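Student: Below is one structure. I have some questions about it.
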Amino acid sequence: METSSISTVEDKPPQHQVFINFRGADLRRRFVSHLVTALKLNNINVFIDDYEDRGQPLDVLLKRIEESKIVLAIFSGNYTESVWCVRELEKIKDCTDEGTLVAIPIFYKLEPSTVRDLKGKFGDRFRSMAKGDERKKKWKEAFNLIPNIMGIIIDKKSVESEKVNEIVKAVKTALTGIPPEGSHNAVVGALGNSNAGTSSGDKKHETFGNEQRLKDLEEKLDRDKYKGTRIIGVVGMPGIGKTTLLKELYKTWQGKFSRHALIDQIRVKSKHLELDRLPQMLLGELSKLNHPHVDNLKDPYSQLHERKVLVVLDDVSKREQIDALREILDWIKEGKEGSRVVIATSDMSLTNGLVDDTYMVQNLNHRDSLQLFHYHAFIDDQANPQKKDFMKLSEGFVHYARGHPLALKVLGGELNKKSMDHWNSKMKKLAQSPSPNIVSVFQVSYDELTTAQKDAFLDIACFRSQDKDYVESLLASSDLGSAEAMSAVKSLTDKFLINTCDGRVEMHDLLYKFSREVDLKASNQDGSRQRRLWLHQHIIKGGIINVLQNKMKAANVRGIFLDLSEVEDETSLDRDHFINMGNLRYLKFYNSHCPQECKTNNKINIPDKLKLPLKEVRCLHWLKFPLETLPNDFNPINLVDLKLPYSEMEQLWEGDKDTPCLRWVDLNHSSKLCSLSGLSKAEKLQRLNLEGCTTLKAFPHDMKKMKMLAFLNLKGCTSLESLPEMNLISLKTLTLSGCSTFKEFPLISDNIETLYLDGTAISQLPMNMEKLQRLVVLNMKDCKMLEEIPGRVGELKALQELILSDCLNLKIFPEIDISFLNILLLDGTAIEVMPQLPSVQYLCLSRNAKISCLPVGISQLSQLKWLDLKYCTSLTSVPEFPPNLQCLDAHGCSSLKTVSKPLARIMPTEQNHSTFIFTNCENLEQAAKEEITSYAQRKCQLLSYARKRYNGGLVSESLFSTCFPGCEVPSWFCHETVGSELEVKLLPHWHDKKLAGIALCAVVSCLDPQDQVSRLSVTCTFKVKDEDKSWVAYTCPVGSWTRHGGGKDKIELDHVFIGYTSCPHTIKCHEEGNSDECNPTEASLKFTVTGGTSENGKYKVLKCGLSLVYAKDKDKNSALETKYDMLIGKSFQETSEGVDGRVKKTKGKYVMPVEKNFQETTEGVDGRVNKKKKTRMDNGRPKKKQRSGRDDNQTRMQVELQEGNINSVIMHTVKNF
């Protein structure tokens, strides 16, 4: 017997450079597919597990991780649902611990802290998945360590194509720093032998990762590429390795120039020397004079004017230093072409208008960081056999340093020759405060800041990872104006004390810890300096909030940030506690463990007559604020951000108060809130979140003054009946979801882009709806009073998504032309005629009891990719579907009898995955089933051709699947058996260059007709035995059914599942290594049925089948050549159904001796027909065969051959054989 294919990995494992760890259901067909393509275009060999239901067995995947050099760990929302992802992550951590793997974490629409600390739904899914698993602790360690590596963040504002390029660049950079396997500089060798890669008698250089840095810098200085004089700036944060890089550059390049000079420590020298000494020092180095004078430069100028010079200036810190050297720099630029000047600084602004290009020194990658740390931690004993015992602790220090070379050097030196107990103790101390030697490095840059910049730096540390606009707004309302705040952020960015990424302000962890240390030192001195309090132990003492030691210290408290999740005991707050805090700007009582901030038990006891005279407060966050209103003495004159979720408030404050700076208000789930009158003067308000304020009935008319309001969330305000007439010109997002008493929607802004009216009581849209020319999303789901959609909706030229699900009384959809409409959801409506919109890509008509047929013109909807017809119980037939349709879901169409012939047009070049689902279509006629199977066969054949032609079958993936009621394996499957297991023997060269994919089939029966499931998946695991008797297992999906939207359903009838997957990667490797060898292969297949993540014992595989699919030979002119694998055995069964479906199948058997020549049939355009044999087995016994006449068939063969129907000719030939 014979089967599909897979190559062995034990014999010749593929040398993958990059392994991608990701959750397939989230990212496979979007982000990851683009990333894989980009990596391959850059000649980077990448491995991914290609199947959603887990393609490879875990041991194979773990082996792939070990064989890889780099891992991309992509954390997405549903990552922790998969135990496979987490076990891969555990392996990744182990390999990085051993120093054999570089991990690059990618946070896909997640915060790194969410992953690291397992917060929110991400953490909830992990705890649910890992419940009761003894490996939970190890997994948590992996989540704690891997996300701490400097990674790449992709949020909602990111342009994914740009992020893909950034990842590819990071991978290429990492690969260049990884020595070839077997070289002396490989990580394993470097960790085991301090002399690896060094010449005899030479001490190994104490830095790592400089080779690629030097190469990148040299590219910017290239004398062949850039003929003129060139000035390059080398920039980066303090301690990042600029000085080391420049010394290496100078050492390498000085021999290329007749005159060269290196002036280092310019920052320090400028403090002890007059600035006019700098040009004298430089000129002296260039001219080789001991005491040159700038006043008399004629001789040095004339001497050097015709020479190419190299000048390296290190640690430039002020504009005055540049100005002092300007005359000489200008002279160099005017001199002979080919000179090079390199200026290193930690202040990017100093290079503006001076340099031709800039090189930014980045953090070290994980591998270089580990090597550098180990070099200094074991500097006198590199061959220490106990080094492996320190590996886990080493990882902790490396993660702490986050690729910062100086920190790695300092920490390694402090731990050299120390015991493991000392290492553990040091790690605990670092959690409290950074090393003084690290602090001193940053202190130099901090001391050079102005007072305003220092305050801005320390304030930003309190709000890192927040939007830049938000941070600048907080700073602008402090001692700085708007322009000054923006200038402060830019200055700190230029000095690399902060950085902006995707619109957010970030700060390196070491700088963040440094900022806290600065505040702590300020408190421990005389108490006269303003400070910010982060640690709860500094805020709460003895069961009371006791920040104050005296009035002077209270007056200098600038911020209080209390994490309520860390408050274990009941704590009392005195009514006069804040009375002396006149300078308090930031007050936050929050919960870091619950992002939605809803589960906290409020352990802070607050008196009713609390005094809150906080005139200077800019940010007020108080989770579950217990009072009905803010105290009367509260003055919001400088308030920018007010967040009081789940509060007991009825109104903000009594009367009107000036709020000229207020921009963000969040009062979500304040269920007693009934008045918003306090916001009547908040004319600069931009975001207002009132979700879940169930008592709120109306908006004040004064809110029409909010001309800057862009976001208004009223979701779940169940008492809200209407909105006042107003024109909020900046409003872009309006959410009224679940406002069940809201009856009439007035047009309150012409600029709305996203409008959510789902679950409201509105019965019609406003008459002037056509004014919403920027509207992109309109959601009216579950508007049960809505009876019609006005034709003027067709005038909304920007509308892309229209959701009308469960609008039970909606019977007619107007004939409109919305040229950009991509998504139309009409499920649960009473519409009788399907609308035809040429641009629609996703159309949902499910749960419609009125539609009995679909329009024939649907085949012309070339953009339609997803058609949902689930539970359309009156639907009796479907017409031909368009060629680009990727998913058809007709589950539960109980009246469906017929389908079009052909079912859908197939484009010869299409490569998209497609799924056609007909589960629980109990009245489907036999002719319809035969057309579905015929379509599946044609689809497999054309897909094999397209994949081979357009990507050479490089990427293995599931390309087509279908399922429908039935009990037989289609006749075009070459191998069939009863039961769930199939054993085959494949002939020599079965894996030749034309093998494109594998077609699989399983007949599944439900043992308990009353059983209900939400998901059903059929997978096939097959093992291939090669000539060395080793087995390789490979798993791929056959087909699946999922009940979307929750709930469960019965699968009562037997169902046929057919799936086609492109050639697996392991087969490709086997093919490349053994294409000329003649090796028979044994294979076995096992089909299983799972519900969710575990095998479902209530479902049984009755029959199964296999066919290998081959693409046409590129040297032939036929449109397609399909060849079938054949069996070495005694049984024979023919295939007699052509591609066009016109030839009916017959079954039978011949019992033939093994020594007979059984040859496969492959028909080309030259008309030559070779013999082919095919076998069908029933429990290992051959079935009986009835022979058919040959004369009519011979005539038909000639006609078919003339018409180019090659596959029909093949089937006839086999039949007559």
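Quick reminder: no glycine exception, Cβ is built from N, Cα and C everywhere.
Here's the feature list from Swiss-Prot:
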type: ACT_SITE; residues: Glu88; note: active site
type: BINDING; residues: Arg23, Gly24, Ala25, Asp26, Leu27, Arg28; note: NAD(+) binding site
type: DOMAIN; residues: 14-175; note: domain 'TIR'
type: DOMAIN; residues: 211-472; note: domain 'NB-ARC'
type: MUTAGEN; residues: Asp26 to Ala; note: Loss of cell death
type: MUTAGEN; residues: Arg28 to Glu; note: Loss of cell death
type: MUTAGEN; residues: Ser33 to Ala; note: Loss of TIR domain homodimerization. Loss of TIR domain heterodimerization; when associated with A-25 in RRS1. Loss of cell death induction
type: MUTAGEN; residues: His34 to Ala; note: Loss of TIR domain homodimerization. Loss of TIR domain heterodimerization with RRS1. Loss of cell death induction
type: MUTAGEN; residues: Asp49 to Ala; note: Loss of cell death
type: MUTAGEN; residues: Asp94 to Asn; note: No effect on cell death
type: MUTAGEN; residues: Cys95 to Ala; note: No effect on cell death
type: MUTAGEN; residues: Glu111 to Lys; note: Increased cell death
type: MUTAGEN; residues: Glu134 to Ala or Lys; note: Increased cell death
type: MUTAGEN; residues: Lys242 to Ala; note: Loss of pathogen effectors recognition
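For each listed feature, how buried is it and what is near it?
Tutor: Close to Glu88 (active site) in the fold, though at least 6 residues off in sequence, lie Asn21, Leu61, Leu62, Ile65, each with a CB less than 8 Å from its CB. Annotation note: Glu88 (active site) sits in a helical segment as assigned by DSSP.
The DSSP secondary structure for Arg28 (mutagenesis position) is helix.
For Ser33 (mutagenesis position), applying a Cβ distance below 8 Å and a minimum sequence separation of six or more within one chain yields no residues.
His34 (mutagenesis position) falls within a helical segment according to DSSP. On its own chain, His34 (mutagenesis position) has Glu160, Ser161, Val164 as residues at least 6 apart in sequence with a Cβ closer than 8 Å to its own Cβ.
A simple way to gauge crowding: the CB of Asp49 (mutagenesis position) has 24 other CB atoms within 10 angstroms, across all the protein chains here.
Cβ neighbours of Asp94 (mutagenesis position) (same chain, under 8 Å, six or more residues apart in sequence): none. DSSP assigns Asp94 (mutagenesis position) to a helical segment in the three-state reduction.
A simple way to gauge crowding: the CB of Cys95 (mutagenesis position) has 19 other CB atoms within 10 angstroms, across all the protein chains here.
In the three-state DSSP reading, Glu111 (mutagenesis position) counts as coil. If you take the C-beta of Glu111 (mutagenesis position) and look for same-chain residues 6 or more apart in sequence within under 8 angstroms, you find Lys119, Ile153, Ser465.
Mapped onto three states, the DSSP output places Glu134 (mutagenesis position) in coil.
Secondary structure at Lys242 (mutagenesis position), as computed by DSSP, is helix.
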Student: Are there any residues at least 6 positions away along the chain from Lys242 (mutagenesis position) with a Cβ closer than 8 Å to its Cβ? List them or say none.
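Tutor: Correct list: Val234, Val235, Gly236, Asp314, Asp315, Ala344, Thr345, Ser346, Val361.
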Student: Using only C-alpha positions, which one of Asp49, Cys95, Glu134 is spatially nearest Ala25 (NAD(+) binding site)? These are the mutagenesis positions in the record.
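Tutor: If we rank Asp49, Cys95, Glu134 by Cα distance to Ala25 (NAD(+) binding site), first place goes to Asp49.
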Student: Between Ala25, Leu27, which of the binding-site residues has its C-beta surrounded by the fewest other C-beta atoms within 10 Å?
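Tutor: Across Ala25, Leu27, these binding-site residues, the one with fewest Cβ atoms within 10 Å is Ala25.
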Student: Among Asp26, Glu134, the mutagenesis positions in question, whose Cβ has the most other Cβ atoms within 10 Å in this structure?
Tutor: Asp26
Student: Gly24 (NAD(+) binding site): which of the mutagenesis positions Asp49, Cys95, Glu134 have a C-alpha within 10 angstroms of it?
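Tutor: Those close enough are Asp49.
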Student: Can you tell me how far the Cα of Cys95 (mutagenesis position) sits from the Cα of Asp26 (mutagenesis position), in Å?
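Tutor: Roughly 25 Å, rounded to the nearest whole number.
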Student: Taking only the Cα atoms, work out how far Leu27 (NAD(+) binding site) lies from Asp49 (mutagenesis position), in Å, as a whole number.
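Tutor: Between the alpha carbons of Leu27 (NAD(+) binding site) and Asp49 (mutagenesis position) there are 12 Å.
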Student: Could you tell me the mean pLDDT the prediction assigns to the domain 'NB-ARC' (211-472)?
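Tutor: So the average pLDDT across the domain 'NB-ARC' (211-472) works out to 85.
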